[in-house]
Amino acid sequence: MSSFVLDFQEIEKTQLFLVGGKGLNLGELSNIQGIQVPEGFCVTTVGYEQAIGKNGAFQTLLNQLAMLKIEERDRIGEISKQIREVIMAVEIPVDVVESVAHYLSHFGDEHAYAVRSSATAEDLPYASFAGQQDTYLNVIGKENILQHIKKCWASLFTDRAVIYRMQNGFDHNQVSICVVIQKMVFPEASGILFTADPITSNRKVLSIDASFGLGEALVSGLVSADNYKVKEDEIVEKVIATKKLAIYGRKEGGTERKKIAPNQQKFQTLTEQQILQLARIGRQIEAYFGCPQDIEWCLVDDTIYIVQSRPITTLYPIPEVNDGENHVYISVGHQQMMTDAMKPLGLSFFLLTTSAPMCKAGGRLFVDATQRLASPASRDYLINTLGKSDPLIRDALTTVIERENFIKLLSDDEKEKDLSKNVPPASSQQQPENDPEIVTNLIKNSELSIEELKRNMQTKSGVDVLDFILEDIQQLKKVLFNSQSIAIIMAGMNASSWINEKMEQWLGEKNAADVLSQSVQHNITSEMGLALLDVADVIRPYPEVIAYLQHVEDDSFLDELIQFKGGEKVRDAIDAFLNKYGMRCSGEIDITKTRWSEQPATIIPMILNHIRDFEYGASKRKFEEGLQEALKKEKELLERLQHLPDGEQKVEETKRMICNLRNFIGYREYPKYGMIHRYFIYKQALLKEAEKLVQNNVLNEIEDIYYLTFEELHEVVRTNKLDYKIIHKQKNAYKLYEKLTPPRVITSDGEIITGKYKRENLPAEAIVGLPVSSGVVEGRARVILNMEDANLEDGDILVTAFTDPGWTPLFVSIKGLVTEVGGLMTHGAVIAREYGLPAVVGVENATKLIKDGQRIRVHGTEGYIEVL
């Protein structure tokens, strides 16, 4: 066995570093009984590394490439081209040339071969990289093959491969390349087999694409392919494409395109028997690798050859339940306005805090709704409740229920038992007294509890810290699920629903509660947005401080402020803001996310924008304007009601509900603020313990604790021992999860059920969502995916995936809101109503459909957006 060249049969599972992802998978496939793989061998990474290892020009250019940022596309292109030229000019090591000649004589010099790149960062379970390097078909002759080996080496530095590595965090120095030399087969048909449906992600449905000739035509998008769907050894769907072209190999080498005769273009590529045979092969390969596969196949004289198999890395993972039953899962992140992947410690804390049973998948949390959907008593309540906050979830759940036999409905006897335990409590129960002091007292009790936690935490160390946190989480749950607190929140929400329903019924006015909700008391989140305007007012008179803050890059700036006139006053104002709100950040329900207090420079761009866009005293003006609008709307509604039949009674009922709304609706944001405050205290204590673990050489980095569950961290602190494989495994998983888009609803088959909005009476080009804050507004769309990248001007419309309280400071600068995630009572909706901003949420793919800088019109009352 040569270290330069390995036959497919010689490749071992541990040799990724030698043969890359594609080569390793071909070696594995060759060892599966009954699977036909065209013969071939791999020119290992050793040959490539010897060829370029001592090349000074190559190393110099590689170092230059490593210094570039992904935005520098032109420079990346220039250096990548120079690297490719250097590689094409190198001599292939003699040992490689001799080994290739030996294997070619063994397999047949006269044969045609496919020459394929196989990078060490390709076809991995957590990063596909498919198609980033080059493939050459029907290459004949030793010298020709050697030249194409160099072309494959050079393709490691195509612009697309370099940029893809940069996007995925791979070091160019750490990636190597092998070249696969595989005997060509000349198929009548070829294509791609997915062992899970790539459209719906259903793991029980195989999807086969098939066309005539070589698969290159299909992969490169030259032809449409037949598509066959197979489920449980039965063909459940066939779409026969019009196939006008095919690519075939030429005897003298290379490939050629051929037109297909018109009378043959609609022929089915594979017979039913061949489709089912291919499906069985796919399931066999999937079982061997242990995960869904993307498989390239060829049909030659009734024999199916497999030329490649790689993991499908784009499928959303399924929550693990191994009971053989069907399950339906609902995303928690879509309700919490945080759909980012969470690290293991973040997931642990949220699971410890919540009262509802949840399961993990893809770095997110899901609730198993199966039992509640099976029960007539709870099904309608669940669907209607979720439907108010997210119509897409309601539509998806309705789709599942309408499928026969997917969810086992309860029998008549079970229905009787279920009625007694599953009927939700009536909303009239526990109606609180209409007294704003109740809210004041709840807030005061929460603040006292947090101060006590701070004092107690200072006395703990080691494993006692973790034990104490577990105890305190019970206290946190008592605060979060306090019956009086929940009653207050429900009273505010019910008042909002009542006002909207009755005002539309009696006066024909839609969403009247939106204006009435402006500038209410006790909304800790909207108060935070206004407080940052006040900080801007403190800084405004000091031009030296403003000039300094415009160039702040690290978090030591607070201590340096005192060298400027007004600097101490500015520092105190920022400190005061951080003392009250510094535990917040974007994605704050994940305890591992960096808080404003940990990185104060994060809030400086927002402050500078406020100084630029607003006059002194803007926070008080904004609050007063909102209050006057709300009072004016109340007066107008009551006057109109007075003239209706039973007007006096309607006025009294409405006044009471408006009072409920304005007294209670602001409090809805407070329990979460208390939870996040506690999380920050827990986090600070855990980071101190992590620092000790680093000092004791148990951890490499303090933030490695984020990749442990709470239970694992407890054990590490107790024993001072850690198997670092856990950290590496979770880091790789998190990298994958970050790239995935979580579904609102997913089944135990892995099928993603997507809901749809009703489009009646809307413009044809309208982008539809859920109306949550009334009004119509036109403006420049600013598509922002990370709050840190926000550069908003007064009057912009914010378009983003989701907003949570950490985004609130941006709301004072915008005049409209569009989000991909959200509901009537989620963060963005509540704050938009309070600030009087037209808003549409739950807009599927809003950040892709709307381009940054486009002028758009947001219809916050009707729930759609127009691109102008």
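Heads up, the Cβ atoms here are built off N, Cα and C, so glycines get one too.
What Swiss-Prot records for this protein:
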{"type": "BINDING", "residues": "K22, R116, G131, T135, Q182, E296, Q308, R310", "note": "ATP binding site"}
{"type": "MUTAGEN", "residues": "H827 to A", "note": "Lack of activity in vitro. Fails to confer RIF resistance in E.coli"}
{"type": "ACT_SITE", "residues": "H827", "note": "active site, tele-phosphohistidine intermediate"}
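For R116 (ATP binding site) paired with H827 (mutagenesis position), the C-alpha to C-alpha distance reads 51 Å. Between the alpha carbons (Cα) of E296 (ATP binding site) and H827 (mutagenesis position) lies a span of roughly 46 Å. Q182 (ATP binding site) sits 56 Å from H827 (mutagenesis position), taking the CA atoms of both as reference points. Ranking the binding-site residues T135, Q308 by other CB atoms within 10 A of the CB puts T135 at the bottom. It is 46 Å from the Cα atom of K22 (ATP binding site) to that of H827 (mutagenesis position). Taking the Cα atom of each, T135 (ATP binding site) and H827 (mutagenesis position) are about 49 angstrom apart. Working note on the binding-site residues K22, R310: by count of other C-beta atoms within 10 Å of each C-beta, K22 ranks first. Counting in whole angstrom, H827 (mutagenesis position) lies 41 from R310 (ATP binding site) by their C-alpha atoms. For H827 (mutagenesis position), the count of additional Cβ atoms within 10 Å of its Cβ stands at 26 [all protein chains shown]. Just so you know, the Cβ of E296 (ATP binding site) picks up 17 other Cβ atoms within 10 Å once every protein chain is counted. Of all Cβ atoms in the shown protein chains, 24 besides its own fall within 10 Å of the Cβ of Q182 (ATP binding site).
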